[in-house]
Amino acid sequence: MLDFTEASLKKVLTRYNVALEKALTPEEAAEELYPKDELIYPIAKAIFEGEEDDVVEGLQAAIEAGKDPIDLIDDALMVGMGVVIRLYDEGVIFLPNVMMSADAMLEGIEYCKENSGATPKTKGTVVCHVAEGDVHDIGKNIVTALLRANGYNVVDLGRDVPAEEVLAAVQKEKPIMLTGTALMTTTMYAFKEVNDMLLENGIKIPFACGGGAVNQDFVSQFALGVYGEEAADAPKIADAIIAGTTDVTELREKFHKH
């Protein structure tokens, strides 16, 4: 007769050197990642918790203690958001958590700007949109929040954006990257039209595409397409671009799964 008692299972796990570990809560997992600096810690924690008032309170205390407001964007706000993104990537927290944290991050950035008298340097500009005919913008909103939280200037064109408007925005803003999201299979073909318009006008920037209707095979069919499986891939692709990987083929090698 098979013995499925706890004691028996422990013996099996011990035999095969498998540790019985209690899963960490999201809060416990985050606690292990927070910086130890007593002024930075409460800010990073408030970012993770999505508490805008606590973020501002922590920033105020840090500034009064002599921290530079602009430096706090990288040293505290970005650090806190880094914890959020890491735990999201690991499946510990979910998209609503990321959105709340991104809002808290943006509130913190505004507070730092107001108290410095200077405008923090952005990494670069990214134009974002939802495919023409598609009104589902939750994915796009997450992408824009993550890009802003990671130091990018985002030009958000909204949802149901005609290809001509996308082209005009790219020509005006000269971004390092364009993003597009689509939830409906009937709308994702607009990305090919955008791609062709860009090429016809001599524009060869990476076009990161994602969303429920989109897959890697589809995005790989057009010249500028780079597939982002998750919203969190957007800032990673942008970071790769500003680090020097601007060739679409190289970006695909880095981010595509097959």
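Any Cβ shown, glycine's included, is placed from N, Cα and C.
Original residues only.
Taken verbatim from Swiss-Prot:
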type	residues	note
DOMAIN	30-124	domain 'B12-binding N-terminal'
DOMAIN	123-248	domain 'B12-binding'
MUTAGEN	HIS129 to Lys	Does not affect cobalamin-binding
MUTAGEN	HIS136 to Gly or Lys	Abolishes cobalamin-binding
BINDING	HIS136	methylcob(III)alamin binding site
Most Cβ neighbours inside 10 Å, all chains, among the mutagenesis positions HIS129, HIS136: HIS129
Rounded Cα separation (Å) that holds between HIS136 (mutagenesis position) and HIS129 (mutagenesis position): 11
Where HIS129 (mutagenesis position) falls in three-state DSSP terms: strand
